[in-house]
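Participant: The structure under discussion is supplied below as structure tokens; questions concerning it will follow.
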Amino acid sequence: MSTPSVHCLKPSPLHLPSGIPGSPGRQRRHTLPANEFRCLTPEDAAGVFEIEREAFISVSGNCPLNLDEVQHFLTLCPELSLGWFVEGRLVAFIIGSLWDEERLTQESLALHRPRGHSAHLHALAVHRSFRQQGKGSVLLWRYLHHVGAQPAVRRAVLMCEDALVPFYQRFGFHPAGPCAIVVGSLTFTEMHCSLRGHAALRRNSDR
């Protein structure tokens with residue numbers, strides 16, 4: 001897939017709905033921007049995996065993606081990723097791929113289907129030093145804004161543990177029932193978000 005213009009995604013003004021922390025402040029004047037949002041590249045894979053491993057293994061004992069899978073998705077579909085960098089340091093990320101079926105399956109964990117219309121969010125993680133600051137919320141809102149602007153993408157899908165269902169509902173996701181994917185003893189709820197509905201939510205937040 002040709003992606004000549006997505007590797008340097010620039011921050012854009014974004015109105016957040018009530019209850020979600022505000023977007024980062026203005027960039028300070030020095031060499032590295034105080035806050036930068038951009039699509040990730042394979043060169044970012046090691047930093048991504050370091051954050052992911054600490055965030056997920058400490059909670060569930062499993063990583064959604066191993067290092068090879070991170071590199072795989074950042075090579076095939078970098079436009080479906082988004083990283084938040086503070087003074088050049090990666091502090092939070094989302095990695096996704098396209099999926100072409102109504103529901104997630106075991107295959108969806110490792111595949112990118114270029115003709116799909118669903119952005120499958122594989123992982124969202126925040127560096128431990130930057131948690132409890134609302135960064136996950138800001139990044140997810142920006143990500144949905146970003147992928148929703150891509151003509152091929154009609155919805156976002158993910159799987160999460162039951163405790164996280166209310167968090168994702170704040171962004172327009174709705175439970176689609178138990179996910180067919182099981183990881184060890186862990187079970188998940190599958191969540192769907194129409195990006196057309198998300199655009200309407202953005203418009204309402206501007207009022």
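Quick reminder: no glycine exception, Cβ is built from N, Cα and C everywhere.
Heads up, here are the entries from Swiss-Prot:
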- Thr31 to Ala: Loss of PKA-promoted YWHAZ-binding; when associated with G-205 (MUTAGEN)
- 35-196: domain 'N-acetyltransferase' (DOMAIN)
- Ile57 to Ala: No effect on enzymatic activity; when associated with A-59 (MUTAGEN)
- Val59 to Ala: No effect on enzymatic activity; when associated with A-57 (MUTAGEN)
- Pro64 to Ala, Gly or Trp: Drastic loss of enzymatic activity (MUTAGEN)
- His120 to Ala: Reduces catalytic activity 270-fold and decreases affinity for acetyl-coenzyme A; when associated with A-122 (MUTAGEN)
- His120 to Gln: Decreases affinity for acetyl-coenzyme A and for substrate (MUTAGEN)
- His122 to Ala: Reduces catalytic activity 270-fold and decreases affinity for acetyl-coenzyme A; when associated with A-120 (MUTAGEN)
- His122 to Gln: Decreases affinity for acetyl-coenzyme A and for substrate (MUTAGEN)
- Leu124, Ala125, Val126, Gln132, Gln133, Gly134, Lys135, Gly136, Ser137, Tyr168, Gln169, Arg170: acetyl-CoA binding site (BINDING)
- Leu124, Met159: substrate binding site (BINDING)
- Cys160 to Ala: No effect on catalytic activity (MUTAGEN)
- Cys160 to Ser: Reduces catalytic activity (MUTAGEN)
- Glu161 to Ala: No effect (MUTAGEN)
- Tyr168 to Phe: Reduces catalytic activity 30-fold (MUTAGEN)
- Ser205 to Gly: Loss of PKA-promoted YWHAZ-binding; when associated with A-31 (MUTAGEN)
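Help me picture where these features are in the structure shown.
Facilitator: Note on the domain 'N-acetyltransferase' (35-196): mean pLDDT across this stretch is 95.
The DSSP secondary structure for Ile57 (mutagenesis position) is helix. Spatially close to Ile57 (mutagenesis position) yet at least six residues away along the chain are Cys63, judged by Cβ distances under 8 angstroms.
Secondary structure at Pro64 (mutagenesis position), taken from DSSP and collapsed to helix, strand or coil, is coil.
Note: His120 (mutagenesis position) has non-local neighbours Gly96, Ser97, Leu98, Trp99, Leu104, Ser108, Ala156, Val157, Leu158, i.e. same-chain residues 6+ apart with C-beta under 8 A of its own C-beta.
The secondary structure of His122 (mutagenesis position), as reduced to three states from DSSP, is extended strand.
The Cβ neighbour count for His122 (mutagenesis position), using a 10 Å radius and every protein chain shown, is 21.
Its Cβ taken as reference, Gln169 (acetyl-CoA binding site) is surrounded by 13 other Cβ atoms within 10 Å in the chains shown. In the three-state DSSP reading, Gln169 (acetyl-CoA binding site) counts as helix.
Remark: Leu124 (acetyl-CoA binding site) has Ala92, Phe93, Ile94, Gly136, Leu139, Leu140 as non-local neighbours, by Cβ distance under 8 Å and separation of at least 6 in sequence.
The secondary structure of Cys160 (mutagenesis position), as reduced to three states from DSSP, is extended strand. Counting only same-chain residues at least 6 apart in sequence, those with a Cβ under 8 Å from the Cβ of Cys160 (mutagenesis position) are Phe167, Tyr168, Phe188, Thr189, Met191.
All chains included, 12 other C-beta atoms sit within 10 angstroms of the C-beta of Glu161 (mutagenesis position).
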Participant: Using Cα-Cα distances with a 10 Å cut-off, which of the binding-site residues Gln133, Lys135, Ser137, Met159, Gln169 are near His122 (mutagenesis position)?
Facilitator: Met159
Participant: Looking only at C-alpha atoms, tell me how far Pro64 (mutagenesis position) is from Val126 (acetyl-CoA binding site), rounded to the nearest Å.
Facilitator: 14
Participant: Give me the CA-CA distance between Ser137 (acetyl-CoA binding site) and Met159 (substrate binding site), in Å, as a whole number.
Facilitator: 17
